[in-house]
Structure formats: structure tokens, C-alpha cells
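Everything on this sheet refers to the single structure shown next.
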Amino acid sequence: MAESIIIRVQSPDGVKRITATKRETAATFLKKVAKEFGFQNNGFSVYINRNKTGEITASSNKSLNLLKIKHGDLLFLFPSSLAGPSSEMETSVPPGFKVFGAPNVVEDEIDQYLSKQDGKIYRSRDPQLCRHGPLGKCVHCVPLEPFDEDYLNHLEPPVKHMSFHAYIRKLTGGADKGKFVALENISCKIKSGCEGHLPWPNGICTKCQPSAITLNRQKYRHVDNIMFENHTVADRFLDFWRKTGNQHFGYLYGRYTEHKDIPLGIRAEVAAIYEPPQIGTQNSLELLEDPKAEVVDEIAAKLGLRKVGWIFTDLVSEDTRKGTVRYSRNKDTYFLSSEECITAGDFQNKHPNMCRLSPDGHFGSKFVTAVATGGPDNQVHFEGYQVSNQCMALVRDECLLPCKDAPELGYAKESSSEQYVPDVFYKDVDKFGNEITQLARPLPVEYLIIDITTTFPKDPVYTFSISQNPFPIENRDVLGETQDFHSLATYLSQNTSSVFLDTISDFHLLLFLVTNEVMPLQDSISLLLEAVRTRNEELAQTWKRSEQWATIEQLCSTVGGQLPGLHEYGAVGGSTHTATAAMWACQHCTFMNQPGTGHCEMCSLPRT
């Protein structure tokens, strides 16, 4: 039997060992490599040198001995799609940077924009330390890299987490320019397809067993700032708690933009808050199934918006006369409870961040968490968070549980016959000041949290118009605030704007026009949404002259009576209850019938 040798093959996914013989041909060896890495026979290239010289081809009949490949040698594997330079990839990554991931993934616009930016921190000449002319540079004024920790720590306030794109620049820096950079998602599951043993719980091996996880503070964050466009967006959301005392939940709709206060930073700008069906009490929230969720996302997309996060209240009134609230979330209690961390992780897994540097095509998430809670001054504050990628993996693979009696603690599940769970550790300091490693049973959730600054602009921004008598928000029937044509008629009659675009530019009104059961406009509202998105009054006037809006005006007049100035959207007055009690709506076809009739004039069905 020929003497066996072991050849190491390095790929973007790591190094694997291939057992071969000295007399084995190159073609036979490449078949083993293809099987080990899961490639097609022509889906990769293997080179003797890292600089892609000395390619081993399948057409060669030479043995490994003749190719001077010895026991323990390291060969280099490159997938075919990455074997040569790609102009498409080079347009979206820093110069000289070759990646091993999913080059066909379409990243978000903000990611494409930031990947083309220089990102360096330029400094002016220091009059005291610089000893050179105005055109020279020295260590005191040379531009800094966006990931410079000393610079970030000396900002006011200090930045604990560099931006995600600064982190990418750090990985792609150095002599090798990040030649083998690949952002791999953590997996807590047993790898499938291992044929060397029985499936779990009857067998496991080092090939399919997931690695143990040691929780570390994540050095970067995918979003660096949350900004509400104006105070009205947040105040209308808080009105529910002010009127009921119950906690409330909402989805943040907005867009991702550049955050210029941090090198290569990303900001989540919130333009509107959608409130799904829910049951809230003073200390709990229960989300109900939302049949309109997909429609809301579609309408938001046509308005140039997307779901960027979620928000909930945790408010307890302390002194109703002073209007103060209890300061309950701090370093002595918790910032996010374990249940909230798990919920945030689930949301982030449902909204992954598209990334070309990851073999999976996604890495982390830009989905943010906002909490309306009491601050140190006993006033309402908005706090922003995300959970780490490690937390996302633990939640995705169902390895993390909340603790019932301690909201600040989570619990890593133990392995069972149904599920293998890798060991999860975290580092702590004992009473002697020594660093120790603890098993995450239980686990302080502060190891999973990334804080994000939450702000309001000095100069408010208004994607949607602000009215003194706004259209009711959806799913607030418990307050007596319903979305129907009576409330629409009232809104139109009380609106003081003479510009139709300003009147119709209300996120909740647009959702009602699309989702109402009497006359949904999902197929005919695209022109109006485009007018709102581009702030084009001419397009809005064109849509106003359509049959659909004429029908809506007729319904409003019928339901709310003859409202003076309905078509001008500027007059106030008229009784809105004149005809409501007299006319009746058919339960079968919703046609408004005249009083005194027992059958519907449209469908001829009985009234009851």
C-alpha cells in the first residue's frame, strides 16, 4: 500500500486536510478536494502558491510526487467566481480589497454609498505640535483611519462601538488587504449531512458539532443613531399611554441615511410609527396577528420608507400633578430585559442586513429597538438598542431562554435528546480582580446589548404633514378613535390647509385609504403615493380628479352629512351627525340606503 500523506487546503471557509498518496494523480486529488469542500468539479481552482501561481489542473496526469507536493504542504483553493478580478465587486468595496462572500447580493443603498467613501478622519495642522509647512503632514495631522479607537474614545460623548463599515475597513487593512476576509454567521446547530455516525442524540463528531460560544462585547454596531424626524411622531405614539396608562407597541418606518457624527456611520431616520393590533396592560404587551402587515410594508415602500425598527413603552406614572414618570431602567436594574432581548433578536433575524462579504449573503441586522421609558430626571426618554450577532444566533437556533424572576438574566438551554446546544460562556471578574470564565446559566443580558444614541433634530423634518386635528391612528378602538369614513369626513372638514397634498400627506390616512373594507384603493393609489413621496402637488391634483376620490367624497358626504367646504378642505362647521341616524348601511354590500326602507336598494337583501 502506498504511503499516505496529508495535504492542507486553505479556502475562504477555512483549512481542511485531504488524505492522499504520493503516486496519486492531480485529477484524483482534485476530485477529493471537490467532495470535501462541496464544489462541482469545475467550480474552483487550486494553486500551489498564495499569489495564484502554480495551478493544479485536472487535465494533468502527473502524480503529486512529480508536482513536488509533499506531506503537510499547504495549497490554496479559490472558487471560480472569485478566481479572477471582478469589476462588479470592485465598485462596491475599497480599492485593493478582494472578498470571499456572495458577490451577487444587492446591498442597501446606504451600504453601497458608504463602501465607496474614503472614510478617513482629516485633521488640520496643529499650530503647537506641527513643525512643517502648510503642505506637509506629520503624525499630529495625518488623516486617521475610521476605526481609530483613540479618536473614537475622545469624542464627546465617547463612542464605544465603531460603525460597521469602519469595522470592515479595519478587517481589510494591513499588508494582505483582507485577502481572505469573510463575515461568517454563527451557527449553534449540528451540521447536517454527516454520514460517519448516527444522528443526534445517538452520535456526534467534531465535524458536525458546533463550537462553544464565548460572549464578547461586540466592537461594532450596524446602526449608530436613531433619529425621530420631529417630536409629533413620538408624541402621538405616547398619547396612547397618556390616555390609558397601558403600555404600547409600534413599528418604526423610515429610511437609513449617513450619520456624519461618526466615521462611516449609519442613522435610522423615523418618519412614522405604525401600531399593529395588540393587547396592552400596565405591565405587559401581547401582539396579535396583523392581516394588514404586508400591505403596510408595500405602501411604505412606495413612499420610499421601510421598516427600520420597533418601539415600545415602559412607563409608570410617579406624580400625576408634576407629570413625572418612574426611573426604572438603569445600571442597577437592567436596560433591556431578557424577554425584550429575545424579541429584539427575533426581529433582527427577520430583517437581516444584506452583505456581500458573507457567504450567506447576509450578516447582522440594521433593525433597531427603541424604548420610551423614564430617565434620571423622571421625564420620558427614548433609548435605542440592538442585540449582538451572537445573541441573534442564540435566538435563531432557540438556545436562549428568559429567567422568570430576574428580568436582567437570560439562560442558555441545556442539550436534550431533541436538540444539541453548544456551551455558552461569558467572562467576569471575581472578588480578587481575576478574570474568570462562567457558564451562561444564568447569563447577564448586558453581554448581548449594544446601545444606540436616540435623538431629535434641531430643525424638524416632515415627511408627512402635521395637522392640529390629525387623522386617527389605526387599531385604537379602545380609545374610541376609529378609522372610518365618518372620521375621514371630520378630518377633511377640520383641515385648514388649502393645498390638497398637505391634506392627504398623512401616513395613517393613506393606510386607511388602502385597507378600508368599503372602498379599498390598493390598485389605484400608486399615483397619489408617488405624489406624496416626491412632494408633487400637480400629481396629487391629477389623482384628486379621479373617480376614486370623487367616490370617497360622496361617501364622506353621505356618512357625515353635507359638510360645508368639504371640497375646499378649509371650512369648519356643519353637523356631522345629521344623516347618520337616518340612513343605514347594508350589512351585505355596504350600500347606504334611505330611511324607512326594509330592503337594500342595491342588492335587495333584507335590512336585518
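Each Cβ is built from the backbone N, Cα and C atoms, and glycine gets one as well.
Original residues only.
Annotation comment: Swiss-Prot describes 226-363 as domain 'MPN', evidence class sequence analysis.
Note on Arg17 (mutagenesis position): other Cβ atoms within 10 Å of its Cβ, all shown chains, come to 10. According to Swiss-Prot, the mutagenesis experiment Arg17 to Ala carries this note: Abolished interaction with VCP; when associated with 6-A--A-8 and A-50.
According to DSSP, Arg50 (mutagenesis position) sits in a coil region rather than a helix or strand. According to Swiss-Prot, the mutagenesis experiment Arg50 to Ala carries the following note: Abolished interaction with VCP; when associated with 6-A--A-8 and A-17.
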Task: Whole-number Å value for how far Arg50 (mutagenesis position) lies from Arg17 (mutagenesis position) (Cα to Cα) - done: 17
- [ ] Provide the three-state secondary structure of Arg17 (mutagenesis position) computed with DSSP.
- [x] strand
- [ ] Count the Cβ atoms, other than its own, that fall within 10 Å of the Cβ of Arg50 (mutagenesis position), considering every protein chain shown.
- [x] 14
Task: DSSP helix/strand/coil residue counts for the domain 'MPN' (226-363) - done: 37 helix, 49 strand, 52 coil
Open item on the list: If you average per-residue pLDDT over the domain 'MPN' (226-363), what number do you get?
Closed with: 94
